[in-house]
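Report on the following structure.
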Amino acid sequence: MDQLSDSYALYNQPVVIDNGSGIIKAGFSGEERPKALEYCLVGNTKYDKVMLEGLQGDTFIGNNAQKLRGLLKLRYPIKHGVVEDWDSMELIWSYVLNEVLQLQNIGEHPLLITEAPMNPLKNREQMAQVLFETFDVSALYVSNPAVLSLYASGRTTGCVVDCGEGYCSTVPIYDGFALPASMMRMDIGGADITEQLQFQLRKSAGVSLFSSSEREIVRTMKEKVCYLAKNIKKEEEKYLQGTQDLISTFKLPDGRCIEVGNDRYRAPEILFSPQIIGLGYDGLSDMCMQSIWKVDLDLRKPLLSSIILSGGTTTLKGFGDRMLWDLEALTKGTSKIKIIAPSERKYTTWIGGSILTGLSTFQRLWTKKSDWLEDSTRVYSNLM
């Protein structure tokens, strides 16, 4: 594949997009943090307008839709890491690129974008087609988010545990080489915790918050009060004994306050015990161990001592402690296990993309639009 010229790379700063199910992060190569942090949602007004003044338009995108959620019916284009609503996805990309990043011509910039590991090839094909044809990007690279998170950590070896809004994955990488046969994924993430909390609140507190706008309220509640218990059985015993520090109060937008008790740790427990919601996955700790056990025997020790957390869901209180507790139990104390939890792990995927696209050695990896036009099938297989 032809390299982009040095002048091309110099005068056309690459754009980096971490295309998350919950929040889309976007910005320019070489910068320390993303310039755009927008909720990945689109909202349409659900009421008839009766006055000329007030809000203009009937479609709102990203953070604007989040702010006006009470007036809107919200749509989430990405479900479990897969784009299901391409029209809404295009609206979000257009808004982020043109309005937030204020790009005059996206076609003059190479674009790195993330895609969940083990996604259907059809999703990547559609993504490439939309970005090349609709947005006219000049060059494209589609990356595994876990690989970028490892770049951001400054390491070349580690098992990346990436948990976002739509899915969780475990990706072992050794000395810069991804080990695809050992990658694992489960389609449970932060959105499922939010949904579980919705059901539990109705059952335990009689609070019904099920509209698309109310779902965002519950998402905020999850982020503020939920946590992972290190030992779920002991936590249940403490709760039954009436321990008051396990109860948290959350204020709803209408001023009502509700007490959240054992739902605080029961809702996120689905990550580690998916059978709670009737799914057959083994749980995140088991999945991490299975990924590492799939690699060659000689590679396991350095992977166990470099387990890197990435994604917004890993910022739940107690997440790292729970992973360590479970993995030490699974290895029966025979291996040294180290959990690495970067303080900015919500953004480490984007930061890794910013670093990667700035390397001179990366320039040969871009897929140019001319290559895609010549042989799109071959190019799809290169967008990894």
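Backbone N, Cα and C define each Cβ position, glycine as well.
Asp2 to Ala appears in Swiss-Prot as a published mutagenesis result, with the remark: Temperature-sensitive; when associated with A-6.
Listed in Swiss-Prot is the mutagenesis experiment Lys73 to Ala, annotated as follows: Reduces spindle formation; when associated with A-75. Every protein chain shown contributes to the tally, and the Cβ of Lys73 (mutagenesis position) ends up with 15 other Cβ atoms within 10 Å.
According to Swiss-Prot, the mutagenesis experiment Arg75 to Ala carries this note: Reduces spindle formation; when associated with A-73. In the three-state DSSP classification, Arg75 (mutagenesis position) falls within a strand.
According to Swiss-Prot, the mutagenesis experiment Asp87 to Ala carries this note: Reduces spindle formation. Reduces nuclear migration in mitosis; when associated with 84-A-A-85. Residues within less than 8 Å, Cβ to Cβ, of Asp87 (mutagenesis position) and separated from it by at least 6 positions along the same chain comprise none.
The annotation that Swiss-Prot gives for the mutagenesis experiment Asp136 to Ala reads: Lethal. Strongly reduces interaction with JNM1; when associated with A-133. All chains included, 12 other C-beta atoms sit within 10 angstroms of the C-beta of Asp136 (mutagenesis position).
Taken residue by residue with DSSP, Arg185 (mutagenesis position) is part of a strand. What Swiss-Prot notes for the published mutagenesis of Arg185 to Ala is this: Temperature-sensitive. Strongly reduces interaction with JNM1; when associated with A-187.
If you take the C-beta of Arg219 (mutagenesis position) and look for same-chain residues 6 or more apart in sequence within under 8 angstroms, you find Gly190, Thr194. In Swiss-Prot, the entry for mutagenesis Arg219 to Ala states: Lethal; when associated with 214-A--A-216. The structure shown retains the original residue.
For the mutagenesis of Asp254 to Ala, Swiss-Prot gives this note: Lethal and dominant cold-sensitive. Reduces nuclear migration in mitosis; when associated with A-251. The structure shown keeps the original residue. Taking a C-beta cut-off of under 8 angstroms and a sequence separation of 6 or more, Asp254 (mutagenesis position) has no same-chain neighbours.
The Cβ of Arg266 (mutagenesis position) lies under 8 Å from the Cβ of Gln196, Gln200, Ile276, each of which sits 6+ residues away along the same chain. Listed in Swiss-Prot as a mutagenesis experiment, Arg266 to Ala is described as follows: Lethal. Reduces spindle formation. Reduces nuclear migration in mitosis; when associated with A-269.
Annotation of the mutagenesis experiment Lys294 to Ala in Swiss-Prot: Reduces nuclear migration in mitosis; when associated with A-296 and A-298. The secondary structure of Lys294 (mutagenesis position), as reduced to three states from DSSP, is coil rather than helix or strand.
Taking Cβ-Cβ distances under 8 Å and a sequence gap of 6 or more within the same chain, Asp296 (mutagenesis position) has no neighbours at all. Swiss-Prot gives this note for the published mutagenesis Asp296 to Ala: Reduces nuclear migration in mitosis; when associated with A-294 and A-298.
According to Swiss-Prot, the experimentally introduced change Lys369 to Ala is described as follows: Lethal. Strongly reduces interaction with JNM1; when associated with A-371. The number of other CB atoms found within 10 A of the CB of Lys369 (mutagenesis position), across every protein chain shown, is 19. For the recorded site, Lys369 (mutagenesis position), the DSSP three-state label reads helix.
Quoted from Swiss-Prot for the published mutagenesis Asp371 to Ala: Lethal. Strongly reduces interaction with JNM1; when associated with A-369. If you draw a 10 Å sphere around the CB of Asp371 (mutagenesis position), it holds 17 other CB atoms from the protein chains shown.
Among the sequence features in Swiss-Prot, the mutagenesis site Arg378 to Ala is noted as follows: Temperature-sensitive. Reduces nuclear migration in mitosis. Strongly reduces interaction with JNM1; when associated with 374-A-A-375.
Ranked by Cβ neighbours within 10 A across all protein chains shown, the mutagenesis positions Arg75, Arg185, Lys294 are led by Arg185. Taking the Cα atom of each, Asp371 (mutagenesis position) and Asp136 (mutagenesis position) are about 13 angstrom apart. Checked against Arg185 (mutagenesis position) by C-alpha proximity, the mutagenesis positions Lys73, Arg75, Asp136 yield Arg75 as the nearest.
If you compare Cα positions, Arg75 (mutagenesis position) sits closest to Asp136 out of the mutagenesis positions Asp136, Lys294, Lys369.
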